[in-house]
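Scroll down for the structure; my scribbles are underneath it.
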Amino acid sequence: MAASDDSSHYFTEFTLSEIVDMENLYKELGDQSLHKDFCQTVASTFSCSVNRNGKSSITWKQVQIWFQEKLKHQSQPKSKTLPSPPLQIHDLSNPSSYASNASNATFVGNSTFVQTRKGKASDLADLAFEAKSARDYAWYDVSSFLTYRVLRTGELEVRVRFSGFDNRHDEWVNVKTSVRERSIPVEPSECGRVNVGDLLLCFQEREDQALYCDGHVLNIKRGIHDHARCNCVFLVRYELDNTEESLGLERICRRPEE
């Protein structure tokens, strides 16, 4: 019997964070990522990571094969048929790796999410990511990554559990477009770091819902204040519905610096 060309067994050796790292490396380096020396460095870095405690080490060959498969998928012409089922699903549940945080959201009725405002930056130690829900296109803190799958199109999806919600509200989300490092609440002493044109995560309060949505800064009315209280006003336009609103510092979070 001919050997299967399904390469999913190579992908299942990696954790989600390792795949995200390799996605970014491939985006920067392209086919240069196939070089043996580079793959050895990546494999050594992954194997020495604390996230690999209790897991087998990664070999440079596994890393190289991952990049080869990525390059192959990128080179293939787009098919006109519907995408095939996912290549694999891998269990990432690990209580020691992903710490749950106190509830920052509640579920109301059958379909309405209601979020509370984020805390201080010092509260972010255990929650590193946020994900965008397909239900309302709002961003929620991620409590844990449960499984992931690599589609035949090469896209990576992960199943997330949102902080403050149970497994009934778990979702598959696209890693590239709907998962990112958690936004950071802006302290009064940091308001000068927010500029016109910046992308912010904004707390949008409406009569029927309260959501965290992306918005761009259109204008800033800066006031004189001390490090303990900020009276600046930020005019933002929400990406969700293209409406504009003036917000105080307590209703905005900045994106981490790259």
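The backbone N, Cα and C atoms fix where each Cβ goes, and this holds for glycine too.
Although substitutions are noted, the structure shown does not include any of them.
Residues within less than 8 Å, Cβ to Cβ, of E130 (mutagenesis position) and separated from it by at least 6 positions along the same chain comprise W139, Y140, D141, V142, V179, R180, E181, R182, S183, L201, Y212. According to DSSP, E130 (mutagenesis position) sits within a strand segment. According to Swiss-Prot, the mutagenesis experiment E130 to A carries this note: DNA methylation defects.
The 10 Å shell around the Cβ of Y140 (mutagenesis position) contains 25 further Cβ atoms across the protein chains shown. Looking at Swiss-Prot, the entry for mutagenesis of Y140 to A says: Loss of interaction with H3K9 and DNA methylation defects.
Within 10 Å of the C-beta of D141 (mutagenesis position) there are 25 other C-beta atoms, taking all protein chains into account. Listed in Swiss-Prot is the mutagenesis experiment D141 to A, annotated as follows: Strong DNA methylation defects.
F162 (mutagenesis position) falls within a strand when secondary structure is assigned with DSSP. Swiss-Prot documents F162 to A as a published mutagenesis change and attaches the note Loss of interaction with H3K9 and strong DNA methylation defects, when associated with A-165.
In Swiss-Prot, a published mutagenesis experiment is listed as F165 to A, annotated Loss of interaction with H3K9 and strong DNA methylation defects, when associated with A-162. Residue environment of F165 (mutagenesis position) contains 20 other Cβ atoms, counted within 10 Å of its Cβ in all protein chains.
Swiss-Prot gives this note for the published mutagenesis C191 to A: Decreased stability of the protein. Cβ neighbour count for C191 (mutagenesis position) (all protein chains, 10 Å cutoff from its Cβ): 19. DSSP classifies C191 (mutagenesis position) as helix under the three-state reduction.
The DSSP secondary structure for C230 (Zn(2+) binding site) is coil. Long-range Cβ proximity for C230 (Zn(2+) binding site), meaning a same-chain Cβ under 8 A and a gap of 6 or more residues, is found for P188, C191, G223, G248, L249. The Zn(2+) binding site annotation in Swiss-Prot covers C191, H225, C230, C232.
Under mutagenesis, Swiss-Prot gives Y212 to A with this note: DNA methylation defects.
For the mutagenesis experiment H225 to A, the note given by Swiss-Prot reads: Decreased stability of the protein. Decreased stability of the protein; when associated with A-232. Residues near H225 (mutagenesis position) in space but far in sequence (CB under 8 A, at least 6 apart, same chain), listed by position: P188, N231, C232.
A mutagenesis experiment is reported in Swiss-Prot for this position, C232 to A, and the note states: Decreased stability of the protein; when associated with A-225. Its Cβ placed at the centre, C232 (mutagenesis position) has 19 other Cβ atoms within 10 Å.
Taking the mean position of the Cβ atoms of C191, H225, C230, C232 as the Zn(2+) site, the remaining same-chain residues with a Cβ inside 8 Å of that point are P188, R222, G223, R229, N231, L249. For the recorded site, H225 (mutagenesis position), the DSSP three-state label reads coil.
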